Amino acid sequence: MSQAIGILELTSIAKGMEAGDAMLKSANVNLLVSKTICPGKFLLMLGGDVGAVQQAIATGTSLAGDMLVDSLVLPNIHASVLPAISGLNSVDKRQAVGIVETWSVAACICAADRAVKASNVTLVRVHMAFGIGGKCYMVVAGDVSDVNNAVTVASESAGEKGLLVYRSVIPRPHESMWRQMVEG
(Lines of atoms letter the chains of each structure in order from A and count residues from 1; the text may use other names and numbers.)
(Lines give C-alpha, C1' and ligand atoms only; values in the text may rest on other atoms or scores of the structure.)
Protein backbone atom coordinates (compact mmCIF):
# COMPACT_ATOMS: atom_id res chain seq x y z
CA MET A 1 0.00 0.00 0.00
CA SER A 2 1.02 3.62 -0.53
CA GLN A 3 2.24 5.75 2.32
CA ALA A 4 0.39 8.90 3.28
CA ILE A 5 0.37 11.66 5.83
CA GLY A 6 -2.70 13.05 7.49
CA ILE A 7 -3.05 16.41 9.21
CA LEU A 8 -5.69 17.67 11.59
CA GLU A 9 -5.62 21.26 12.86
CA LEU A 10 -8.00 22.33 15.63
CA THR A 11 -8.85 25.53 17.51
CA SER A 12 -8.74 23.74 20.89
CA ILE A 13 -5.69 22.17 22.50
CA ALA A 14 -7.76 19.86 24.73
CA LYS A 15 -9.97 18.76 21.82
CA GLY A 16 -6.81 18.21 19.77
CA MET A 17 -5.36 15.86 22.36
CA GLU A 18 -8.68 14.03 22.62
CA ALA A 19 -8.90 13.71 18.83
CA GLY A 20 -5.29 12.53 18.61
CA ASP A 21 -5.96 9.74 21.08
CA ALA A 22 -9.08 8.64 19.21
CA MET A 23 -7.29 8.79 15.85
CA LEU A 24 -4.42 6.61 17.05
CA LYS A 25 -6.87 4.08 18.51
CA SER A 26 -8.98 3.99 15.33
CA ALA A 27 -6.29 2.94 12.84
CA ASN A 28 -2.75 1.61 12.54
CA VAL A 29 -0.96 4.95 12.05
CA ASN A 30 2.18 6.58 13.42
CA LEU A 31 2.08 9.88 15.28
CA LEU A 32 4.51 12.25 13.54
CA VAL A 33 3.57 15.57 15.18
CA SER A 34 1.37 16.42 18.15
CA LYS A 35 1.84 19.98 19.38
CA THR A 36 0.39 23.35 20.10
CA ILE A 37 0.73 26.03 17.46
CA CYS A 38 -0.12 29.72 17.40
CA PRO A 39 -2.58 31.16 18.30
CA GLY A 40 -3.63 28.46 20.76
CA LYS A 41 -4.38 25.83 18.12
CA PHE A 42 -3.38 22.17 18.08
CA LEU A 43 -1.73 20.28 15.22
CA LEU A 44 -1.67 16.53 14.62
CA MET A 45 0.26 14.84 11.81
CA LEU A 46 0.03 11.09 11.22
CA GLY A 47 1.69 8.71 8.80
CA GLY A 48 0.89 5.25 7.50
CA ASP A 49 -0.91 3.38 4.77
CA VAL A 50 -3.41 5.48 2.84
CA GLY A 51 -6.48 3.61 4.11
CA ALA A 52 -5.36 3.78 7.74
CA VAL A 53 -4.57 7.50 7.51
CA GLN A 54 -7.95 8.16 5.86
CA GLN A 55 -9.70 6.28 8.70
CA ALA A 56 -7.78 8.16 11.40
CA ILE A 57 -8.43 11.57 9.83
CA ALA A 58 -12.13 10.75 9.40
CA THR A 59 -12.29 9.84 13.09
CA GLY A 60 -10.52 13.04 14.12
CA THR A 61 -12.59 15.23 11.81
CA SER A 62 -15.82 13.80 13.18
CA LEU A 63 -14.69 14.31 16.77
CA ALA A 64 -13.36 17.84 16.13
CA GLY A 65 -16.73 19.20 15.07
CA ASP A 66 -16.77 22.99 14.90
CA MET A 67 -13.25 23.14 16.40
CA LEU A 68 -11.77 21.88 13.12
CA VAL A 69 -9.60 24.42 11.30
CA ASP A 70 -8.48 22.17 8.45
CA SER A 71 -7.65 18.57 7.62
CA LEU A 72 -5.74 16.75 4.93
CA VAL A 73 -4.92 13.26 3.72
CA LEU A 74 -1.97 13.39 1.35
CA PRO A 75 -1.08 10.09 -0.34
CA ASN A 76 2.27 9.67 -2.07
CA ILE A 77 3.81 12.78 -0.55
CA HIS A 78 6.76 14.22 -2.49
CA ALA A 79 10.11 13.24 -0.96
CA SER A 80 11.12 16.87 -0.32
CA VAL A 81 8.09 17.86 1.77
CA LEU A 82 8.89 16.20 5.12
CA PRO A 83 12.53 17.42 5.14
CA ALA A 84 11.26 20.95 4.38
CA ILE A 85 8.94 20.71 7.39
CA SER A 86 11.70 19.42 9.65
CA GLY A 87 14.18 22.09 8.65
CA LEU A 88 15.53 23.13 5.32
CA ASN A 89 16.37 21.52 2.01
CA SER A 90 19.66 22.96 0.82
CA VAL A 91 20.04 25.18 -2.23
CA ASP A 92 23.46 25.60 -3.83
CA LYS A 93 23.17 29.00 -5.52
CA ARG A 94 21.01 32.11 -5.35
CA GLN A 95 17.92 31.71 -7.53
CA ALA A 96 14.42 33.07 -7.89
CA VAL A 97 12.29 32.54 -4.81
CA GLY A 98 8.58 31.96 -4.40
CA ILE A 99 6.68 32.29 -1.15
CA VAL A 100 3.12 31.13 -0.52
CA GLU A 101 1.45 32.01 2.79
CA THR A 102 -1.69 30.25 4.05
CA TRP A 103 -4.09 30.35 6.98
CA SER A 104 -3.57 26.66 7.83
CA VAL A 105 -0.77 24.12 8.02
CA ALA A 106 -2.70 21.51 6.05
CA ALA A 107 -3.37 23.93 3.19
CA CYS A 108 0.31 24.89 3.02
CA ILE A 109 1.61 21.32 3.05
CA CYS A 110 -0.85 20.30 0.33
CA ALA A 111 0.14 23.37 -1.70
CA ALA A 112 3.85 22.61 -1.26
CA ASP A 113 3.36 19.00 -2.36
CA ARG A 114 1.45 20.04 -5.48
CA ALA A 115 4.00 22.76 -6.31
CA VAL A 116 7.04 20.48 -6.24
CA LYS A 117 5.22 17.78 -8.19
CA ALA A 118 4.24 20.30 -10.90
CA SER A 119 7.50 22.26 -11.22
CA ASN A 120 11.26 21.84 -11.27
CA VAL A 121 11.88 23.72 -8.01
CA THR A 122 13.48 23.03 -4.65
CA LEU A 123 11.12 23.17 -1.70
CA VAL A 124 13.39 25.01 0.71
CA ARG A 125 11.18 25.19 3.78
CA VAL A 126 7.69 24.90 5.19
CA HIS A 127 7.28 27.04 8.32
CA MET A 128 4.40 25.57 10.33
CA ALA A 129 2.46 28.15 12.33
CA PHE A 130 4.98 28.58 15.15
CA GLY A 131 5.32 32.21 16.20
CA ILE A 132 3.47 33.56 13.14
CA GLY A 133 -0.12 33.82 14.30
CA GLY A 134 -1.16 30.35 13.21
CA LYS A 135 -0.32 30.91 9.56
CA CYS A 136 2.03 28.73 7.54
CA TYR A 137 4.31 29.51 4.63
CA MET A 138 6.43 27.68 2.09
CA VAL A 139 9.50 28.81 0.17
CA VAL A 140 10.58 27.38 -3.19
CA ALA A 141 13.67 28.23 -5.25
CA GLY A 142 14.59 27.69 -8.90
CA ASP A 143 14.46 29.33 -12.31
CA VAL A 144 11.96 32.19 -12.57
CA SER A 145 9.54 30.35 -14.87
CA ASP A 146 9.55 27.23 -12.68
CA VAL A 147 9.08 29.30 -9.52
CA ASN A 148 6.19 31.20 -11.14
CA ASN A 149 4.53 27.91 -12.05
CA ALA A 150 5.09 26.43 -8.58
CA VAL A 151 3.66 29.52 -6.88
CA THR A 152 0.63 29.51 -9.20
CA VAL A 153 -0.06 25.82 -8.50
CA ALA A 154 0.41 26.27 -4.74
CA SER A 155 -1.76 29.39 -4.67
CA GLU A 156 -4.55 27.66 -6.56
CA SER A 157 -4.35 24.74 -4.14
CA ALA A 158 -4.65 26.94 -1.03
CA GLY A 159 -7.21 29.15 -2.74
CA GLU A 160 -9.54 26.18 -3.33
CA LYS A 161 -10.26 26.21 0.42
CA GLY A 162 -10.15 30.00 0.77
CA LEU A 163 -6.96 29.69 2.84
CA LEU A 164 -4.48 31.66 0.73
CA VAL A 165 -3.09 34.73 2.52
CA TYR A 166 -0.58 35.97 -0.06
CA ARG A 167 1.88 34.81 -2.71
CA SER A 168 5.06 36.37 -4.00
CA VAL A 169 7.79 35.66 -6.55
CA ILE A 170 11.13 37.42 -6.14
CA PRO A 171 13.12 36.90 -9.37
CA ARG A 172 16.46 38.17 -8.03
CA PRO A 173 16.48 38.31 -4.24
CA HIS A 174 19.05 40.49 -2.47
CA GLU A 175 21.83 38.39 -0.92
CA SER A 176 20.72 39.24 2.64
CA MET A 177 17.09 38.31 1.95
CA TRP A 178 18.22 35.17 0.12
CA ARG A 179 20.13 34.01 3.19
CA GLN A 180 17.17 34.77 5.44
CA MET A 181 14.74 32.85 3.23
CA VAL A 182 16.87 29.77 2.55
CA GLU A 183 19.09 29.54 5.62
CA GLY A 184 16.49 30.36 8.21
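Using the three backbone atoms N, Cα and C, a Cβ is placed for every residue, glycine included.
If you look for the noted substitutions, you won't find them, since the model keeps the original residues.
Marked as domain 'BMC 1' by Swiss-Prot on the basis of sequence analysis: 4-86. In the predicted structure, the domain 'BMC 1' (4-86) carries a mean pLDDT of 94.
Here the residue is the original one, but Swiss-Prot notes a mutagenesis experiment at this spot, CYS38 to Ala: Loss of 4Fe-4S center. CYS38 (mutagenesis position): 13 other CB atoms within 10 A of its CB, across all protein chains.
DSSP assigns CYS38 (mutagenesis position) to coil, not to a helix or a strand. Positions annotated as [4Fe-4S] cluster binding site by Swiss-Prot, on the basis of experimental evidence: CYS38.
Feature annotation from Swiss-Prot assigns domain 'BMC 2' to 96-182.
Swiss-Prot lists CYS108 to Ala among its mutagenesis entries, and the accompanying note reads: Retains 4Fe-4S center. Residues within less than 8 Å, Cβ to Cβ, of CYS108 (mutagenesis position) and separated from it by at least 6 positions along the same chain comprise VAL100, GLU101, THR102, VAL126, MET128, CYS136, TYR137, MET138, ALA158.
CYS136 to Ala appears in Swiss-Prot as a mutagenesis experiment; the accompanying note says: Retains 4Fe-4S center. In the three-state DSSP scheme, CYS136 (mutagenesis position) is classed as strand.
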Checklist line | Secondary structure content, the domain 'BMC 1' (4-86) (per DSSP, counts of residues) | finding: 38 helix, 32 strand, 13 coil
Notebook entry, point to check: For CYS108 (mutagenesis position), what is the secondary structure state per DSSP, taken as helix, strand or coil?
Noted result: helix
